[in-house]
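The annotation that Swiss-Prot gives for the mutagenesis experiment Asp46 to Phe reads: Has no effect on membrane binding or transacylase activity at acidic pH. Increases membrane binding and transacylase activity at neutral pH by 2-fold and 8-fold, respectively. The annotation that Swiss-Prot gives for the mutagenesis experiment Asp46 to Ala or Cys reads: Decreases membrane binding, phospholipase and transacylase activity at acidic pH. Per Swiss-Prot, substrate binding site is recorded for Asp46, Met199. In Swiss-Prot, a mutagenesis experiment is listed as Leu83 to Ser, annotated with the note No effect on phospholipase activity. Strongly decreases transacylase activity and association with membranes. The note that Swiss-Prot attaches to the published mutagenesis Val85 to Ser is: No effect on phospholipase activity. Strongly decreases transacylase activity and association with membranes. A mutagenesis experiment is reported in Swiss-Prot for this position, Ser198 to Ala, and the note states: Abolishes phospholipase and transacylase activity. Abolishes association with membranes. The feature Zn(2+) binding site is assigned by Swiss-Prot to Ser198, Asp340, Cys355, His392. Looking at Swiss-Prot, you'll find the mutagenesis Lys235 to Ala noted as follows: No effect on phospholipase activity. Abolishes transacylase activity. Has no effect on association with membranes. Annotation comment: Swiss-Prot describes Asp360, His392 as active site, charge relay system. In Swiss-Prot, a mutagenesis experiment is listed as Thr362 to Ala, annotated with the note No effect on phospholipase activity. Strongly decreases transacylase activity and abolishes association with membranes.
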Amino acid sequence: MGLHLRPYRVGLLPDGLLFLLLLLMLLADPALPAGRHPPVVLVPGDLGNQLEAKLDKPTVVHYLCSKKTESYFTIWLNLELLLPVIIDCWIDNIRLVYNKTSRATQFPDGVDVRVPGFGKTFSLEFLDPSKSSVGSYFHTMVESLVGWGYTRGEDVRGAPYDWRRAPNENGPYFLALREMIEEMYQLYGGPVVLVAHSMGNMYTLYFLQRQPQAWKDKYIRAFVSLGAPWGGVAKTLRVLASGDNNRIPVIGPLKIREQQRSAVSTSWLLPYNYTWSPEKVFVQTPTINYTLRDYRKFFQDIGFEDGWLMRQDTEGLVEATMPPGVQLHCLYGTGVPTPDSFYYESFPDRDPKICFGDGDGTVNLKSALQCQAWQSRQEHQVLLQELPGSEHIEMLANATTLAYLKRVLLGP
């Protein structure tokens, strides 16, 4: 509650006390009432929140596949759907279909996919609703926030989205995100801290670059970036060429490749020329080398020409030279062998030999450090924090990460 002094009572206060009260009112931070912590919005990365699907399909790829369901079911993450044979059903349902005419994606016939839990944290705390440790994602961080006095679904909320798509196809999501931020500002008396991981940072940057500076100054207190692929990631070329099963032995890389290629967000995360040298060879074969200037031929040679169109659709979505326009805390992992380039004896349908560089195991250090360029391009602070030995996913539960986040939210 605010301090209300009735006019006829003011004269009864001693001069010293009146001066003290006025001084305290002037010095109070108008952005956040005393004793309150800033509300938090969590933005997950690629594969970083649950998806649900409902089926009414004209045909199926295998007699074991469900053709029709009465209600929505979890399509990501449900480990049972990734078993041999059943995974064919899963891929046919979760893939996107690219329309060359409209330059947009759509769901397969008879499949409807939705994102559960916008404004809640459950769909990004655990990717698997059974809450198995395999699917644990933001859980440790949210538990820490609760321990610091936050409440799930109130002053800490999740902003899940359809991570298969790039931002240009998720317009309603950004409208909902803006509305939620404004609502939290009103409910909790101050600007919001955005905490994003991996590709969620690119989504957040896309969002912030499209908001007026006055809006950002009012509603955003800080942006905490974890493992951001600002300049794209080298491993994307391997994902597109031969697939990547993320070391899950029951999933064949070529099997999962179809789904990975159909997600426009995959091509969006290819390395960018504002971070990488145009001379750098990312993929080497016995007959040809591919740099970032060779993407069109790369897509032709892997038999996925729609990928070149997807890249053209998404390459300019984020303006590299345009800073977010808010206080930025850029946390990045180092010291973990990270795929840097690939050599294929047989291209593209066999696993390559991998040359490693520095990074967090997924995001190359060169890409993560792109945020340094903004230090001279905005008035707001851009602070970098190295996380030595911190792997891309594990950094969310890293003690250093959590201690840093606590300082941002609650002070020293």
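Residue positions begin at 1 at the first shown residue.
Using N, Cα and C of the backbone, Cβ positions are placed for all residues, glycine too.
Everything Swiss-Prot records as a feature, shown here on the structure.
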residue : record                           : DSSP (3 states)
Asp46   : mutagenesis position             : coil
Leu83   : mutagenesis position             : coil
Ser198  : mutagenesis position             : coil
Lys235  : mutagenesis position             : helix
Asp340  : Zn(2+) binding site              : strand
Cys355  : Zn(2+) binding site              : strand
Asp360  : active site, charge relay system : strand
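Here the candidates are the recorded positions Asp46, Val85, Cys355, Thr362, and by Cα distance the one nearest Ser198 (mutagenesis position) turns out to be Asp46.
Ranking the mutagenesis positions Asp46, Leu83, Val85, Lys235, Thr362 by Cα distance from Asp340 (Zn(2+) binding site) puts Lys235 first.
Taking the recorded positions Asp46, Asp340, Asp360 in turn and counting surrounding C-beta atoms within 10 angstroms, the largest count is reached at Asp360.
Note on proximity: among Asp46, Val85, Met199, Lys235, Thr362, the recorded positions of the record, the Cα nearest Cys355 (Zn(2+) binding site) is that of Lys235. Its own atom aside, the Cβ of Lys235 (mutagenesis position) has 24 Cβ atoms within 10 angstroms in the protein chains shown. A simple Cβ count within 10 Å picks out one of the binding-site residues Cys355, His392 as the most packed, and that one is His392. When the CA atoms are compared, no recorded positions among the candidates Asp46, Leu83, Val85, Met199 lie within 10 A of Thr362 (mutagenesis position). In this structure the alpha carbons, written CA, of Asp46 (mutagenesis position) and Met199 (substrate binding site) are 6 Å apart. A gap of 11 Å separates the Cα atoms of Met199 (substrate binding site) and His392 (Zn(2+) binding site). Distance noted between the C-alpha atoms of His392 (Zn(2+) binding site) and Lys235 (mutagenesis position) is 13 Å. Within its own chain, Leu83 (mutagenesis position) has Val250 as residues 6 or more apart in sequence whose C-beta sits under 8 angstroms from its own. On the backbone, the CA of Asp360 (active site, charge relay system) and the CA of Lys235 (mutagenesis position) stand 12 Å apart. Of all Cβ atoms in the protein chains displayed, 23 besides its own lie within 10 Å of the Cβ of Thr362 (mutagenesis position).
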